[in-house]
Structures are given as structure tokens and as C-alpha cells.
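Novice: The following feature annotations were taken from Swiss-Prot:
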MUTAGEN   Ser368 to Ile or Phe  Loss of both catalytic activities
MUTAGEN   Ser368 to Ala or Thr  Decreased substrate affinity but catalytic activities unchanged
MUTAGEN   Ser368 to Cys or Val  Decreased synthesis of 3-deoxycapsidiol and loss of production of capsidiol
BINDING   Cys442  heme binding site
MUTAGEN   Ser482 to Val  Loss of activity toward premnaspirodiene
MUTAGEN   Ile484 to Val  Loss of activity toward premnaspirodiene
MUTAGEN   Ile486 to Ala  Decreased synthesis of 3-deoxycapsidiol and near loss of production of capsidiol. Loss of activity toward premnaspirodiene
Amino acid sequence: MQFFSLVSIFLFLSFLFLLRKWKNSNSQSKKLPPGPWKIPILGSMLHMIGGEPHHVLRDLAKKYGPLMHLQLGEISAVVVTSRDMAKEVLKTHDVVFASRPKIVAMDIICYNQSDIAFSPYGDHWRQMRKICVMELLNAKNVRSFSSIRRDEVVRLIDSIRSDSSSGELVNFTQRIIWFASSMTCRSAFGQVLKGQDIFAKKIREVIGLAEGFDVVDIFPTYKFLHVLSGMKRKLLNAHLKVDAIVEDVINEHKKNLAAGKSNGALGGEDLIDVLLRLMNDTSLQFPITNDNIKAVIVDMFAAGTETSSTTTVWAMAEMMKNPSVFTKAQAEVREAFRDKVSFDENDVEELKYLKLVIKETLRLHPPSPLLVPRECREDTDINGYTIPAKTKVMVNVWALGRDPKYWDDAESFKPERFEQCSVDFFGNNFEFLPFGGGRRICPGMSFGLANLYLPLAQLLYHFDWKLPTGIMPRDLDLTELSGITIARKGGLYLNATPYQPSRE
């Protein structure tokens with residue numbers, strides 16, 4: 001972690017002051033949850049060296065318990081790693097833990113957290129979430145994007161056919177990211193962006209910097225460290241590029257609306273049109289601004305693209321590592337649609353085993369392993385311990401999904417485990433929370449899932465997939481690339497042979 005390279009710069013100057021502050025705060029502290037030993041200034045940060053945060057925190061929780069306190073520099077934090085404690089935070093005391101801490105990366109890219117996902121709890125957040133649920137991502141709107149999804153899936157299939165016909169390995173990761181980006185852009189903007197590659201790259205860059213464990217987040221009052229680390233400069237540069245692209249799109253939409261032209265990909269409203277319409281709604285408590293629109297679009301793009309693309313790649317990687325699962329899933333798709341020229345989202349509802357594959361993928365590889373952090377709004381007692389106001393709270397859903405107390409053979413990829421199991425991912429089962437729970441459950445869940453099922457089914461139907469020559473399933477690397485979301489590290493390169501169904 002980069003902050004260690006900066007410790008020597010400020011250690012001597014601040015040591016005496018912070019040591020005094022540390023002693024004073026400890027003498028006045030309440031009964032915090034147990035946690036690992038701390039040192040002045042850095043707190044518990046030395047324990048975070050040597051692994052991905054969700055891995056390290058899982059291992060620490062085995063020693064210190066399912067409700068664990070850490071001092072991350074200046075930030076008091078609590079990590080939740082059990083079903084019962086997750087229920088306390090996300091249901092019993094949901095409203096108390098409904099706010100968000102400041103994460104510098106998201107503060108910059110989301111226009112002072114004026115979006116939905118990272119906005120602090122309050123009337124503004126309630127208004128923005130209502131707009132999202134009622135106007136942007138309601139069931140009707142998600143269904144209305146089905147023809148865009150079909151069109152983008154056709155383009156995806158054609159691009160892979162082109163790759164395979166030339167004998168090239170298919171960069172499955174790249175193709176899926178492009179599909180998810182195009183799908184989200186056309187839904188939000190009505191078109192594929194001219195600067196889509198740059199836009200997507202910069203959003204992913206920010207997501208990779210938004211873990212909340214960097215120097216700018218753990219030492220928020222030491223502004224000179226923000227400058228020295230270079231982190232803020234990187235974020236601002238990424239933000240400027242994203243802002244310019246979104247600003248151009250909004251201005252183009254305004255011109256088209258003024259001229260009576262349609263912006264939507266299919267002649268109706270796209271998401272920017274909806275937000276521009278609401279900008280003129282005088283009944284809103286908080287008027288919609290250009291920055292609000294930009295922040296929501298960044299939310300949509302980040303969540304819509306990352307959730308569907310990372311989960312699709314993980315699903316295919318796990319099927320390649322577990323050939324029996326791949327064979328069973330592909331056989332189901334081809335048997336279900338063997339007499340059909342084409343199939344759509346309604347048809348995909350029949351694919352029960354494919355749904356189990358997705359659920360198992362989300363169990364082992366939740367899009368956001370620690371969820372988006374919450375912030376405690378007032379002192380709260382849980383399980384005999386006090387969680388002070390302003391404490392950052394992380395729920396390790398990655399660890400919950402791999403806990404042998406809740407899952408047999410927890411580290412193995414076995415979709416069949418869900419066949420006779422009523423556990424779902426809608427926030428009601430606290431051992432399985434890939435989209436969170438409570439009032440801050442991911443509002444774009446239905447949009448993300450809709451962009452998962454159809455493309456994966458079509459890919460299984462149209463191609464026979466194999467690992468590159470010389471790579472055995474057991475050798476496939478499933479190393480994670482850390483960030484606020486966890487993608488698979490490196491591209492997934494596969495052989496794709498077009499399928500020619502026999503017509504009898």
C-alpha cells in the first residue's frame with residue numbers, strides 16, 4: 001500500500017502530537033468490539049499488509065470474532081463477518097447504519113457524493129433513490145431495454161465469430177467488458193459513446209482506487225499527504241476526462257429535446273432524458289442539477305458495467321475450471337432451444353441450472369466483497385459492544401459466502417447446492433449478500449442481472465469453449481484484482497468454436 005512510502009515524511013513531525021491524541025482517545029474510549037493490536041498513528045494498518053483486504057479481514061475475524069474493531073489511521077472501523085452480525089447492521093439497526101463515509105475517489109468522481117450509491121443518508125438520498133427506483137430502473141424500464149440487449153448480444157456473438165474464424169484466442173474479458181459498456185451506454189445515453197473506451201477505462205481506474213484503504217482515506221485531515229501521494233491528482237485527471245464526455249452527451253440531449261428529436265436508442269426516453277425531465281419538476285425538494293445527472297450516470301455506468309461484466313467473466317472462468325458444470329449448463333441451453341431459430345430473455349427464464357451457476361458465482365465472487373461501506377450515524381450497542389458514531393462499517397460478504405458454518409464444501413464451485421435451497425440474493429438471507437441488504441441494497445440489481453443471463457446463455461449456445469492448448473482446468477488462475485469490486489486478474493483467453501446445430 002502506497003501510504004507506507006509516505007510514513008517517513010510525516011512520522012517525526014506528527015508523532016508526539018498524535019501519540020498524545022491517541023492516549024487521550026484511548027482513555028475515554030467505550031467498550032469497542034475486540035480487534036488486533038494497534039500502534040500510534042497507523043493503528044491497525046500493519047495487519048493489512050500482505051494480502052487482499054477481504055482475505056486479510058476474514059483471517060483476522062477468525063481470531064477476533066465476527067464483530068471486529070480496527071483503527072485505520074484516523075478512521076475507526078468495524079468489520080462484520082457473520083450472518084447474525086450482518087443482520088444486526090443491515091436489518092435490526094439498518095437506519096442507524098444507513099449513511100456513507102467519505103471515500104475520496106467516489107467523492108471526486110461522483111460530484112461530492114451527490115449520486116445515489118455513495119450519497120450520505122438523508123432527504124437528498126431518499127429523493128435520489130426514489131427517482132432511481134420509480135423512474136430510472138423500474139421493472140418497466142429494465143424490460144424496455146430488452147431489444148437493446150438483444151442487439152448488443154448479436155454484436156457480441158458476431159465479434160467472437162470473427163475472432164474465432166481467424167484462429168485467434170478470444171479475449172473473453174475484453175469482449176464482455178465491451179458488451180456491458182455498450183449496453184449501459186445505450187440505455188443511459190441512447191447511443192454508444194464516441195469516447196466510450198476512455199470513459200470505461202477511467203471509470204474502472206477510479207473503481208480500482210476506491211477501496212478506502214489508501215492514504216487519502218485513512219488520513220483525511222492530512223491534506224499534504226494527499227498531494228504527496230499523487231492519488232488526488234490521478235483522481236482529478238480521471239474525473240476531468242469523464243466529466244467532459246458526460247457534459248457533451250447532456251448538452252447534445254438538451255439540443256435534441258429542444259428540437260423535438262428523440263434521444264433514446266429506440267425512439268423513447270433514455271436515462272438522461274428522464275433526469276432532464278425531472279430537472280424541470282418544481283415539486284422536488286432538491287432540484288436536479290447537472291452534477292446530479294452526471295453523478296447518477298457515473299453510478300449507473302460503474303454498477304451496470306462492473307457487476308455484469310465481472311460476474312460473467314467469473315462464471316465462465318469457474319465453468320472452465322469445472323468442466324462438468326460447463327457441460328451441464330451448455331447442454332441445458334442447447335436442449336431448451338434446439339428447435340428455435342433465436343431466443344430472448346423470456347426464454348432464458350426456463351434455464352434453471354444456468355441460474356444456479358449465476359448464484360454460485362455470486363456466492364464465491366460477489367461484485368463488491370466488502371459492500372460499499374456504511375457509516376454509523378450515532379453511538380449504537382450491538383452484542384454488548386458500542387459502535388461509536390462516525391465509525392466506518394464494512395460487511396465482508398466475500399467471507400460470508402465462503403464460511404463453512406453456512407456452506408458445505410464452501411470453497412468448491414457447486415451450483416447444485418442451490419437446487420433444494422431457498423437462499424436468495426435479495427437481502428433476506430444474511431449469509432448471501434452479493435448486492436447488500438436493507439435500505440441501501442443495490443438499486444440497480446435488476447438491471448445488472450438482466451445484463452447477465454441472456455449473454456451468458458447465448459455464449460453457451462453459440463460456441464464450444466475451451467482453454468488454450470496446454471492449460472488444464474486445474475491450472476486456470478483465479479487470482480483477484482482488488483478494488484471496490486473484485487474482477488479476475490488478467491484477461492480470460494479462450495478458444496471458441498462456433499456451434500452448428502443439426503436440423504432434422
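Placed from the backbone N, Cα and C atoms, the Cβ positions cover glycine too.
Original residues only.
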Novice: Counting distance between Cα atoms, which of the mutagenesis positions Ser368, Ser482, Ile484, Ile486 is nearest Cys442 (heme binding site)?
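Specialist: Given the candidates Ser368, Ser482, Ile484, Ile486, the nearest one is Ser368.
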Novice: Based on Cβ atoms within 10 Å, give me the single least packed residue among the mutagenesis positions Ser368, Ser482.
Specialist: Ser482
Novice: Could you check what DSSP calls Ile486 (mutagenesis position) once collapsed to helix, strand or coil?
Specialist: coil
Novice: Could you state the whole-number distance in Å separating the C-alpha atoms of Ser368 (mutagenesis position) and Ile484 (mutagenesis position)?
Specialist: 6
Novice: Sort out the sequence-distant neighbours of Ile486 (mutagenesis position) for me: same chain, 6+ apart, CB within less than 8 Å of its CB, listed by position.
Specialist: Glu52, His54, Thr310, His365, Pro366, Pro367, Ser368, Pro369, Trp398, Glu480
Novice: Three states by DSSP: which one describes the residue listed as 'heme binding site'?
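Specialist: DSSP assigns the residue listed as 'heme binding site' to coil.
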Novice: So if I draw a 10 Å sphere around the Cβ of Ile484 (mutagenesis position), how many other Cβ atoms end up inside it?
Specialist: 23
